[in-house]
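Comments concern the structure below.
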Amino acid sequence: MERDGEQAGQGPRHGPAGNGRELESPAAASLLAPMDLGEEPLEKAERARTAKDPNTYKVLSLVLSVCVLTTILGCIFGLKPSCAKEVKSCKGRCFERTFSNCRCDAACVSLGNCCLDFQETCVEPTHIWTCNKFRCGEKRLSRFVCSCADDCKAHNDCCINYSSVCQEKKSWVEEACETIDAPQCPAEFESPPTLLFSLDGFRAEYLHTWGGLLPVISKLKNCGTYTKNMRPVYPTKTFPNHYSIVTGLYPESHGIIDNKMYDPKMNASFSLKSKEKFNPLWYKGQPIWVTANHQEVRSGTYFWPGSDVEIDGILPDIYKVYNGSVPFEERILAVLEWLQLPSYERPHFYTLYLEEPDSSGHSHGPVSSEVIKALQKVDHIVGMLMDGLKDLGLDKCLNLILISDHGMEQGSCKKYVYLNKYLGDVNNVKVVYGPAARLRPTEVPETYYSFNYEALAKNLSCRETNQHFRPYLKHFLPKRLHFAKNDRIEPLTFYLDPQWQLALNPSERKYCGSGFHGSDNLFSNMQALFIGYGPAFKHGAEVDSFENIEVYNLMCDLLGLIPAPNNESHGSLNHLLKKPIYTPSHPKEESFLSQCPIKSVSSDLGCTCDPSIVPIMDFEKQFNLTTDAVEDVYSMTVPNGRPRNLQKQHRVCLLHQQQFLTGYSLDLLMPLWTSYTFLSNDQFSTDDFSNCLYQDLRIPLSPMHKCSYYKSTSKLSYGFLTPPRLNRVSRQIYSEALLTSNIVPMYQSFQVIWQYLHDTVLRRYAQERNGVNVVSGPVFDFDYDGRYDSSEILKQNTRVIRSQENLIPTHFFIVLTSCKQLSESPLKCTALESSAFLLPHRPDNIESCTHGKQESAWVEELLALHRARVTDVELITGLSFYQDRQESVSELLRLKTHLPIFSQED
């Protein structure tokens, strides 16, 4: 750096620096020569006589004036040449103490004499990470965060957009979309790296609405693989979702069930601002950087929940302890620097995390100018990344996953529920407030498990008309939420309507009128962002929505890793990739089918059937079907293949009827499933089939098969899996559906839901979808883990009713399958669509607050709340569907894991 006051092509300063003295000019020296003190005495005397002449004084005065003027001009033009040449700009003069009519050093601010461009030229480059035309060709200064000097390439300190701004090359966003048929990587990269980049709180709708203001993200969307909605996990909070993305696990499985939580066994509380956040005991499962470490693949994380914690004793190879004050640009540059490390140090997997637009959404709400500014900011940051990758030759090499953890909702102080309004004294309870609130006693851990949560739930149920919250014992929550099997989830939880939140009292919550998240993961405003871009992803593809737990396996495939056990369906995202890496296969059936020949003796069931119903006169003739008849039954009842049983050592036999097929459990003495097809022109009769059963001689007779067994029980009865009221060919179908092999124990309160489902919903589906195939059956999930129960758990939960052991289902499932093409029959679809439900089987309908409501309203609401993935049904029943289909297994997994979102109007 040159000295102060000097510029290229200028002479040195005149006079000793700092003493205020300056050397005489040659002109002044010659004029002062007659006054030299070294003259002889006679000459002095002569001069003295001459000086008495008045004209002499005038001449001397004139000479002295000229000398002074010459000296001043010499100072101006000889000593300060820089002032005349450049006095208006700081370019090339930043922080140098040059003295002119404007200055460019730090003191100019207090003196008030800065050049007009001081801020833009000298100050902004200390914290701005981009070039502009004015900065091009600037002088390099160490205090600038990046350089726009002409030699910045040689010094490797250029701002990321230097090439596009100063060399007039196209930026990444200015280039046209290009199909990347194969990775185009620098020689030092053996395979494409993967970068997982999170924009916290980026609601999916933001891109739908403001995409025109987000050129970089919009280009990634248009050139890569994109889904309009990626489904977060519940609760839709930051830590649970980020950790689910990198583990493939639901919060109940990986342990991070909220941003704030209490563990009764550890007797410790977790929050984002506490030291407990760094305690590895909170983190279960295996995040992808640990998976990578186990398989000798390096990783680098610039922030990610859990990445600064020693999980399983392992940290990423390069990581940063979270610090929200680090500028976004610095994070981008760091990752770009990591990508330039030697191969033996360079990570193969990377994460990046930005707090926006979540922070602005919380402060100002999702529909605000501040959020739009935040979106434009993160779009600019993503653009920096893409330009940086382009400069490194990695823009056609690296696989980028641009993702968010959840959406954002507008809060309102008028849409907050306070429990003290209903409970009065609330000193003995504590509530984790928000849209997914939870309650526990204050005395913990002593009373955590013994507290009477059930009584409190009943007390808070149906207190008001159109109540906006529902108290749930956690095992009654919709199974699709997967939010029960963890002690950190309090036994009493609250489900809130869209836009609503709950707290103990007003003083407990922080704010109410700004943005929030945490609600049901099917609400449209909770949906998240997903874009995949790079050589592995399809070009310009838009895919159906999927859940973020599926991303872990996808990343493992991109990195060549074997995934750790997780909750995902490996291969369900194969349709995002040009060349899928993993090929899934159907699970093998674990229990072979047993025989159920006709061997029972007819007995009196204590039933009274309507005389109009045609009874079964010759059981063997009617149900001992020929091979051709069996094939006809298969094609009509299970056109997509019969469900396979994945439960080990479970005796099941197939029972063929003319109009439906049954998988009957000889261990449970009830059907595991029945399957039939409801065609668009089928009708339901209005006949009464109560108190009418026919004995199925192919199965052992049980007291629970008799009408007399249920006559003295006020709440428990039986229900039919295949509805007897379905009218197709003749009255003979009635007697088939009235067989004892078609009934299950069912609460009378639930029969209302079950009948509406068959009489109304199935009929509507059949008419709208040109027919529908139906598979339904009981569910047993007493340990509420979303998996089918073992025989030991079933035995522990068997109830004795009227001296008879009875196993009452916890839920009932129903899977509806139709054709994607409405012109096709469900008996022969080229492509499928499916819907599924897991309905809680309870002795009352308190969940729905039925008083004063139309049956159609509350049942439809209940069905919507308890919809599920087909995969959820498979996990909880031990069944596997669609195994006879011709589609690839990955395509079937795509179908099974799909779940439509709720619009805000639903």
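Every residue, even glycine, has its Cβ placed from backbone N, Cα and C.
None of the listed substitutions appears in this model.
Residue counts for the domain 'SMB 2' (127-170) by DSSP state, with H, G and I taken as helix and E and B as strand, are 9 helix, 2 strand, 33 coil. Positions annotated as domain 'SMB 2' by Swiss-Prot, on the basis of sequence analysis: 127-170.
Counting only same-chain residues at least 6 apart in sequence, those with a Cβ under 8 Å from the Cβ of Asp200 (Zn(2+) 1 binding site) are Thr238, Tyr353, Leu354, Glu355, Glu356, Pro357, Asp358, Ser359, Ser404, Asp405. According to Swiss-Prot, the Zn(2+) 1 binding site annotation covers Asp200, Thr238, Asp405, His406.
Using a 10 Å radius centred on the Cβ of Asn259 (AMP binding site) and all shown protein chains, the other Cβ atoms total 19. Secondary structure from DSSP puts Asn259 (AMP binding site) in coil. The AMP binding site annotation in Swiss-Prot covers Asp200, Thr238, Asn259, Lys277, Tyr322, Asp358, His406, His517.
In three-state terms derived from DSSP, His406 (Zn(2+) 1 binding site) belongs to neither a helical nor a strand segment and is classed as coil. Same-chain residues at least 6 positions away in sequence with a Cβ under 8 Å from that of His406 (Zn(2+) 1 binding site) are, in sequence order, Gly201, Pro232, Thr236, Lys237, Thr238, Asn241, His517, Gly518, Met526, Ala528. The dTMP binding site annotation in Swiss-Prot covers Thr238, Asn259, Tyr322, Asp358, His406, His517.
Ala457 to Thr appears in Swiss-Prot as a natural variant; the accompanying note says: In strain: Lewis. In this view, Ala457 (variant position) is surrounded by 21 other Cβ atoms within 10 Å of its Cβ, with every protein chain counted.
Under 8 Å, Cβ to Cβ, and six or more positions away along its own chain, Met555 (variant position) finds Thr194, Leu196, Val246, Ile288, Phe349, Ile401, Leu561. Here Swiss-Prot describes Met555 to Ile as a natural variant; the accompanying note says: In strain: Lewis.
Reduced to three states, the DSSP call for Glu568 (variant position) is coil. On its own chain, Glu568 (variant position) has Gly248, Ile549, Glu550, Tyr552, Asn553 as residues at least 6 apart in sequence with a Cβ closer than 8 Å to its own Cβ. Among the natural variants that Swiss-Prot reports, Glu568 to Gly is described with the note: In strain: Wistar.
For the natural variant Thr583 to Ile, the note given in Swiss-Prot is In strain: Lewis. Cβ neighbour count for Thr583 (variant position) (all protein chains, 10 Å cutoff from its Cβ): 11.
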If you rank the binding-site residues Lys277, His517 by how many other Cβ atoms lie within 10 Å of their Cβ, the lowest count goes to Lys277
Starting from the Zn(2+) 1 site formed by Asp200, Thr238, Asp405, His406, give every other residue of that chain whose CB sits within 8 Å of the mean position of their CB atoms, in sequence order. Ser198, Gly201, Pro232, Thr236, Lys237, Asn241, His242, Asp358, Ser404, His517, Ala528
Across all protein chains shown, the one of the binding-site residues Asp358, Asp405 with the most other Cβ atoms within 10 Å of its Cβ is Asp405
Looking at the recorded positions listed here (Asn259, Lys277, Tyr322, Thr583), whose Cα lies nearest to that of Ala457 (variant position)? Asn259
Report, in whole Å, the straight Cα-to-Cα distance of Thr583 (variant position) from Lys277 (AMP binding site). 38
Taking every pair from Thr238, Asn259, Tyr322, Asp358, His406, His517, which the record gives as binding dTMP, the longest CA to CA distance in angstrom is 22
